[in-house]
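So that you can see what the record holds, here are the features copied from Swiss-Prot:
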- T62 to A: In strain: Samarkand-pk1 (VARIANT)
- P106 to A: In strain: Berkeley (VARIANT)
- T159 to A: In strain: Berkeley (VARIANT)
- C177 to S: In strain: Berkeley (VARIANT)
- P247 to S: In strain: Berkeley and Oregon-R(2/10) (VARIANT)
- A275 to V: In strain: Oregon-R (VARIANT)
Amino acid sequence: MRLELLVVLLVGLAALAPSGSTCCKTEPPRCETEPPRCETEPPRCETEPPRCETEPPRCETTTPKCETTPPTCRTEPPTCKTEPPTCRTEPPTCKTKPPTCRTEPPTCRTEPPTCKTKPPTCKTEPPTCKTEPPTCRTEPPTCKTEPPTCRTEPPTCKTEPPTCKTEPPTCKTEPPCEKHCTKRIKRHRTKRTKRSKSTKKIVHHHNRPGTTPESGCGCGSKNESGGGGSGCILKDLLTPKCPDSKPKPQASPKCKSDPKPKAASKTTSKPKPKACDSGKKNTTKKPRKTQPQKGGC
């Protein structure tokens with residue numbers, strides 16, 4: 001762009017010059033100036049990272065080998081021979097216990113060997129281990145056994161006649177008036193019966209031996225005062241009566257479930273056994289509805 005402007009200025013100056021002057025043909029200078037070619041290549045900075053190869057120092061420290069042999073201390077066991085004591089005692093006329101001869105055991109004291117080994121001093125390259133020889137001192141055992149002294153005094157036998165005082169025992173055993181044996185019988189559960197009414201508690205009453213229902217200890221229920229009501233007639237007929245029977249003090253009545261009153265309650269009519277029933281039954285139970293029979297009956 002600058003070269004073109006210079007050429008235009010030179011042409012303009014030549015045109016303005018006076019034409020009547022000498023004929024000087026001045027050709028315009030040809031300035032062929034090529035623009036400089038600046039080829040600047042980017043610098044190639046190839047810097048390799050420094051390779052620092054530092055080997056770790058090899059520190060080889062050999063451990064000193066200190067071989068210390070353990071001291072061999074042999075202590076022979078003491079041989080203490082003690083003859084058994086000969087105690088001869090004449091057999092006495094009375095039976096006496098055999099004499100007790102106490103022989104004290106021999107006291108053999110063996111002191112433990114004192115083996116003192118100093119710790120080895122190991123110096124590097126080469127190790128010098130100095131171990132002093134062990135000094136084992138074993139004193140001979142001193143066994144002192146005194147002869148046993150057996151003293152047997154003549155036995156004194158005193159036998160007094162035994163005094164046996166045996167008083168006749170006073171046995172006062174009154175059997176209880178009445179015992180109730182409870183036994184649970186599971187009913188067959190149906191849709192109508194509830195879970196709480198599936199088990200029925202049956203109370204069995206037992207008479208005192210030798211008593212009758214009239215005396216007050218009958219087969220009445222817990223709620224009844226004296227028992228022996230009209231419902232006990234069937235029970236008295238079923239239980240066997242012993243003529244002129246007296247109460248035995250040593251035997252108490254046992255509670256066993258008698259199957260006879262249960263069988264009698266099924267065969268008898270409904271209003272009679274209600275007197276002997278326990279008071280725990282639900283009296284407000286609604287009667288079941290009887291379905292009408294099909295047919296003319």
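Glycine too: its Cβ is placed from the backbone N, Cα and C atoms.
No substitution from the list is modelled in this structure, which keeps its original residues.
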Cβ neighbour count (within 10 Å, all chains shown) around T62 (variant position): 9
Work out the three-state DSSP category of T62 (variant position). coil
